[in-house]
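Each remark here refers to the structure printed beneath this line.
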Amino acid sequence: MKFKKVVLGMCLIASVLVFPVTIKANACCDEYLQTPAAPHDIDSKLPHKLSWSADNPTNTDVNTHYWLFKQAEKILAKDVNHMRANLMNELKKFDKQIAQGIYDADHKNPYYDTSTFLSHFYNPDRDNTYLPGFANAKITGAKYFNQSVTDYREGKFDTAFYKLGLAIHYYTDISQPMHANNFTAISYPPGYHCAYENYVDTIKHNYQATEDMVAKRFCSDDVKDWLYENAKRAKADYPKIVNAKTKKSYLVGNSEWKKDTVEPTGARLRDSQQTLAGFLEFWSKKTNE
């Protein structure tokens, strides 16, 4: 079956898998589409451009993941010590491979799960994606992070940095509150996920890395803990972005939801840059062990 502009996870033009299951909405945790909407009803609510994804490998205007990576680089460029200088040089040298990994995560199998994007979501409280039993962003991001470290140690630098790009994609996915609470493109109200991410693309330039920003680190030597903590921080902001007021505003077609979400979104973008900077330093540390 084909739906235009929407799949279960993200907002792309692609085939979707239709799962023969019934899922009840639960307002206290994961939110799902309460009453299945007809394809034309969903389509009418969706914007006619791709959402917060990786729509071009190196165009930050339409690639929020890569934009966050470039902001993280700016943060790392301050207070450069020997290890950080080496990391910065390598990130610059292998920028193309990193960018391609970030991009492919949204456009190639097995990374985008045949257009369902199941592995791009992760609820840290339930330790699952939006369909329990499938690989989530914590598991998938950790897998490519660890493969990247192994490839680097073996001198396979092109694949190491490509897989680092994949890991960056999953890590930054769950720094978005909707992804950290399994609120998908067809969660109620259908299309709000996509509209919100498109809105982020229009305002993110207001929240670039500044001199006072530092790399934020989590106190763990396990990358799964890093992904968990990153999602936990994002989920804490979920009620500020998805609530009764913002849903109603979106459904009636006014822009009040944008005004209500701009402040928490800006704070979320800044935090995402800083935790990603820490994530990159953590990766560098692991490659040198």
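Heads up, the Cβ atoms here are built off N, Cα and C, so glycines get one too.
For all the noted positions, this structure keeps the original residue and models no substitution.
While the structure shown retains the original residue, Swiss-Prot records the mutagenesis experiment TRP52 to Phe with this note: No change in catalytic activity.
Experimental mutagenesis is annotated in Swiss-Prot for TRP52 to Ala, Glu or Lys, with the remark: High decrease in catalytic activity.
Per Swiss-Prot, Zn(2+) 1 binding site is recorded for TRP52, HIS65, ASP173. In the three-state DSSP reading, ASP173 (Zn(2+) 1 binding site) counts as helix.
Look at Swiss-Prot and you will find 52-289 tagged as domain 'Zn-dependent PLC'.
The Zn(2+) 3 binding site annotation in Swiss-Prot covers ASP106, HIS120, HIS169, ASP173. Within the same chain, the residues at least 6 positions away from ASP173 (Zn(2+) 1 binding site) whose Cβ sits under 8 Å from its Cβ are HIS65, HIS120, PHE121, ALA137, HIS179, listed in sequence order.
In the three-state DSSP assignment, the secondary structure recorded for GLU197 (Zn(2+) 2 binding site) is helix. Within 10 Å of the C-beta of GLU197 (Zn(2+) 2 binding site) there are 21 other C-beta atoms, taking all protein chains into account. Residues or ranges marked as Zn(2+) 2 binding site by Swiss-Prot on the basis of sequence analysis: HIS179, HIS193, GLU197.
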Students should find that the Cα atoms of HIS193 (Zn(2+) 2 binding site) and ASP106 (Zn(2+) 3 binding site) sit apart, in Å rounded to an integer, by 16
If you measure between the CA atoms of HIS169 (Zn(2+) 3 binding site) and GLU197 (Zn(2+) 2 binding site) and round to the nearest Å, you get 15
